[in-house]
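Structure record follows, encoded as structure tokens.
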Amino acid sequence: MALWAKARVRMAGPWLSLHEARLLGTRGAAAPKAVLPFEAMPRCPGNKWMRMLQIWKEQSSENMHLDMHQTFQELGPIFRYDVGGRHMVFVMLPEDVERLQQADSHHPQRMILEPWLAYRQARGHKCGVFLLNGPQWRLDRLRLNPDVLSLPALQKYTPLVDGVARDFSQTLKARVLQNARGSLTLDIAPSVFRYTIEASTLVLYGERLGLLTQQPNPDSLNFIHALEAMLKSTVQLMFVPRRLSRWMSTNMWREHFEAWDYIFQYANRAIQRIYQELALGHPWHYSGIVAELLMRADMTLDTIKANTIDLTAGSVDTTAFPLLMTLFELARNPEVQQAVRQESLVAEARISENPQRAITELPLLRAALKETLRLYPVGITLEREVSSDLVLQNYHIPAGTLVKVLLYSLGRNPAVFARPESYHPQRWLDRQGSGSRFPHLAFGFGVRQCLGRRVAEVEMLLLLHHVLKNFLVETLEQEDIKMVYRFILMPSTLPLFTFRAIQ
């Protein structure tokens, strides 16, 4: 415990001045008696149609998180942001998140990702919960939760993830020990991406792709390329209404559809294989989420496929980038890294005997992941289309308004997190039982929180556990990494890492 408390931390980006900290406290200014009309809310400057045109021209909005963060500092903790014909409200205080959650209906509404929806409509595929709103969303979500998000489900698939994480560590160790110095400097990002795909497909479909081997099979590589192409084209299509982009970006739409075609073909083959195996007799061992859903038999095959594909598509970048940023922060904060490593070494025997114990035996490592996601939230906003009139920061919010919580600004608000520029995992352990009820929001809140949350958490936790107990992780890069928004928040570049084997 003493080692944790005295671990030195390095700065992690710009922070608000004292004046700005007072402006953006955990609570807004004392509200006047009369609620102010929606039209009186501070508005992000600029022409809403020119803003949309600029986004389309650039086919991205890479600095959106920084632009919105700056706007909060200029306008206060709430403002309107209009793009084209859509009115949005941005907030960044925990109290407003709490009010949004209290106002949640039985089926909270959120924006639908147009490129993904367009593909499914054109091909006649069903939509999974990621692309649904309303009663159908709730029905499917309640049927998925027991086999994906529940603690009993987590206990079942944790050993599968542990096997992949151990293989990753052993493969890396073999490469490191080929060097006489017992160390290796490399770009670890491709290997981490392969790990997340390997682990996720095993949890979902119960099969290994062989991506951690020296020569992965061509089908597995084609699957990776399809996922990469789908995500890249999503970024370039998501910012402009479909009615405009369909004739302005025809090549990109073709690439998007071809990538999805391959992903659906892969999922079809995998699900049919599982279905045929079950038809011959129930497996005597746990063999993944899809098998559990098929055996439960309360969803159609098309619905299972739709939701499995959503989980597949959403399980790669969103897990890989937090892993890489955690390695980066631990590499440039060696005393924090040593404290986390010591925790893993102490718990290793118990986790080796029962991998499920990693969830309870590694509190500091879990706190490090929370700290990474505080500073670098993969999804920079949480959103709700409010179903009834609401008051936020004493402004009237009409029903049907899209409200976005900017996690990037919430996580860097000094009135919410002391010294927010510091990478300090211990803060999450000190805060237990006190402070805001909603400090960790990277996976959303309420009934619409991320369905794949527990899969992602255990994949990150076990990989870091096995890597840190076997290697010292170092980097020469000590400056902050520039983060860009491309559908998710990601590093524009990543430094090389040196892995030194621990004898």
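Quick reminder: no glycine exception, Cβ is built from N, Cα and C everywhere.
Heads up, this one's the original sequence, none of the swaps are in it.
Since we're looking at a predicted model, the values are computed, not measured.
Among the natural variants in Swiss-Prot, A30 to V has the note: In 11-beta-3. The residue drawn here is the original one.
Here Swiss-Prot notes a natural variant, S60 to G, with the remark: In 11-beta-3.
Quoting Swiss-Prot on the natural variant H106 to R: In 11-beta-3. A sphere of 10 angstroms centred on the C-beta of H106 (variant position) encloses 10 other C-beta atoms.
Cβ contacts within 10 Å of C450 (heme binding site), excluding its own Cβ and spanning all protein chains shown: 19. Here Swiss-Prot flags C450 as heme binding site, drawing on similarity to another entry.
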Task: Calculate the distance in Å between the alpha carbons (Cα) of C450 (heme binding site) and H106 (variant position), and round it to a whole number.
output: 16
Message: Which secondary structure state does DSSP assign to C450 (heme binding site), in the simple three-class scheme?
response: coil
